[in-house]
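Below is one structure, written out as C-alpha cells; the observations come after it.
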Amino acid sequence: MIRSVVIVGGGTAGWMTASYLKAAFDDRIDVTLVESGNVRRIGVGEATFSTVRHFFDYLGLDEREWLPRCAGGYKLGIRFENWSEPGEYFYHPFERLRVVDGFNMAEWWLAVGDRRTSFSEACYLTHRLCEAKRAPRMLDGSLFASQVDESLGRSTLAEQRAQFPYAYHFDADEVARYLSEYAIARGVRHVVDDVQHVGQDERGWISGVHTKQHGEISGDLFVDCTGFRGLLINQTLGGRFQSFSDVLPNNRAVALRVPRENDEDMRPYTTATAMSAGWMWTIPLFKRDGNGYVYSDEFISPEEAERELRSTVAPGRDDLEANHIQMRIGRNERTWINNCVAVGLSAAFVEPLESTGIFFIQHAIEQLVKHFPGERWDPVLISAYNERMAHMVDGVKEFLVLHYKGAQREDTPYWKAAKTRAMPDGLARKLELSASHLLDEQTIYPYYHGFETYSWITMNLGLGIVPERPRPALLHMDPAPALAEFERLRREGDELIAALPSCYEYLASIQ
C-alpha cells in the first residue's frame, strides 16, 4: 500500500500536486516536497483554462481571497490579432455555442447570418463583453452566466456539468507561494535542499533522493516536477522524449513585465498577436501586463526577438529586464514509469498559444488520483494513465498546428514555412472535412483534451477556414427561430454591458 509520496521540484507544478494530494487523501498519505533554493522558476504571467476553477474549488479556496494575493485577473477568452490581415482579430471564448433546432449558431450564421457582423460577435456574448472590458461578475459577486451552478464544490474535469464562463490570469510565482502555504499548513513536509543523487533498487525503481543537507529522502511514489530537465523521468529512468519540432518549431520565448499606465485598460482576455517569426502573448495582471514573444530561432535570433518585443510593447523602456526561455516542445512517451510520475514541464509542454500549461498539470494530477496505486502497482492502471495523458497532449498539438495552417499570412519566411510544414494525420483529415461542413463531435479527436467542438469551429471560422456552402438541411428549415436567437444574443449583450462592472472595477473591489 502506498504510504508516502515524494515530490521533487516546487513551482506551480510541485505545489499544485502537493495541495491536490493533500486535499484528496488528507493524512492517509504522507507528502514531502523537495525543492532547491537555487532553481530559477520559469513562471511568468500565466493564463489558464476555465477548468482551473475546479482545481481551486476542490481545495476549498475562495476566489475572492486567493486571486488578489496572486495579482490575478479574469480571462473570458483569447483574442487573436493579425493572424490573417493586419488589424483583423477574433475571439476564442470559453462560452459554448447555443443550439437552435439541432444546429449550433455557427451553422445558422453561415446559412442566414448577417455577414457584416463577424462570426464571433454574432454567435457569442463574450465577444462584446471583451470589447467593453467587462468582468464576469456583478459587484455583489454574482456570476453573469446563470446556467452555471457554482455550488458543485469538489468537482473534477470529468464531472463538470457546464463550461465555466471564465478563467484567470495570475502571477505563477505568487500562485506557487500561496499553494505552498496551503499545503504546508495541511501537513506537507517541505525540504529546501539540492538533490545530488537519485537512488534506485535492483528493479530500477526509485528508492530515494539523496540531498546535500538532509540525506536520503525515501518514499513509495515519486513525482517529477523538475521542469524541462526531467531529473527523475528522463535522467534517472531514461524515459524517451518525443519532440514536436517537426510540426511546432517554436522553441524559445522572451518575456517582459510591463507596467500598465491606465488601470481601467485592464482587459478580461489574453491576446495572441502574430509577429514576424512567431506570436506574442499579452496577459493582463492586476497592475501590469505580462508580455512574451514565442518564436523559432531558425528564423530570428534571441537578440532580434527581444528588440521586436520591446519595440512593440515597451518602446524606450530599456530598464525592463527581459527573461529568455528555451523550451522543450513535446511529451514523454510515458509520463508514468515504474514508481515515478512526471507532472508539468517534465512530462509535456507545448507553446502556450491556448494556455494549456496549467491545464496539463491539473489533468495529470486528477488522473494520478484516479489511477492511484493500491496494494500493488497495477500495470493496467499505469498503462491507462499513460494512454490518457498521451492522447490529451497529442490532441492539443493537433489543435495548435491548426492555428498555423489556417493563418492567412505569408509575409515572412516564418509564415511561408508554416504553410509547407508537416501536419498530424488527424488534422489533415479535419481540414479536408472542413471544406464541406463545420466540424462536429464525430470528427473531433476522440479522447478528452480540453478543446471541444465549438473551439475547433471558432478557430476555423476565425482564421477563414469556411465551408464552401452551409449545411443543405438548413435551406429547408424555418430560419425564424435562429434569427430570433441572434437578436436575443445582441439584446443580452446590451443588458450585460450595462449591468456588469469593468474588469478593473470589480477586481479593485476585492483587493
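Using N, Cα and C of the backbone, Cβ positions are placed for all residues, glycine too.
At each noted position, the model has the original residue.
Residues or ranges marked as FAD binding site in Swiss-Prot: Gly10, Ala13, Ser36, Val39, Ile42, Val44, Ala47, Val195, Leu345, Ile358. In sequence order, Lys75, Ile78, Ala167, Tyr168, His169, Thr270, Trp281, Ile283, Pro352, Ser355 are the residues of the chain that are 6 or more apart from Ala47 (FAD binding site) and have a CB within less than 8 Å of its CB.
One entry in Swiss-Prot concerns the mutagenesis experiment Glu46 to Asp. Its note says: 56-fold decrease in catalytic efficiency. In the three-state DSSP reading, Glu46 (mutagenesis position) counts as strand. Counting only residues at least six positions away in the same chain, the Cβ atoms of Thr12, His169, Phe170, Asp171, Ala172, Val175, Ile283, Gly290, Ser355, Gly357, Ile358 sit under 8 Å from the Cβ of Glu46 (mutagenesis position).
Quoting Swiss-Prot on the mutagenesis of Glu46 to Gln: 14-fold decrease in catalytic efficiency.
Swiss-Prot lists Phe49 to Ala among its mutagenesis entries, and the accompanying note reads: 20-fold decrease in catalytic efficiency.
Counting only same-chain residues six or more apart in sequence, the Cβ atoms lying under 8 angstroms from the Cβ of Pro93 (L-tryptophan binding site) belong to Leu76, Gly77, Ser120, Tyr124, Thr126, His127, Cys130, Thr458. Per Swiss-Prot, L-tryptophan binding site is recorded for Ser50, Pro93, Gln160, Gln163, Gly450, Tyr454.
Residues or ranges marked as active site in Swiss-Prot: Lys75.
The chloride binding site annotation in Swiss-Prot covers Thr356, Gly357.
DSSP classifies Tyr454 (mutagenesis position) as helix under the three-state reduction. According to Swiss-Prot, the mutagenesis experiment Tyr454 to Phe carries this note: 11-fold decrease in catalytic efficiency.
Looking only at Cα atoms, Thr356 (chloride binding site) sits nearest to Phe49 among the recorded positions Gly10, Phe49, Tyr454. The separation of Gly10 (FAD binding site) from Phe49 (mutagenesis position), Cα to Cα, is 21 Å. The DSSP secondary structure for Gly357 (chloride binding site) is helix.
Spacing of Ser50 (L-tryptophan binding site) relative to Tyr454 (mutagenesis position) is 14 Å (Cα to Cα, whole number). Cβ environment of Tyr454 (mutagenesis position): Arg96, Leu97, Asn104, Ala106 lie under 8 Å away, each six or more residues apart in the same chain.
DSSP classifies Pro93 (L-tryptophan binding site) as strand under the three-state reduction. For the binding-site residues listed here (Ser36, Ser50, Thr356), the lowest count of other CB atoms within 10 A around the CB belongs to Ser36.
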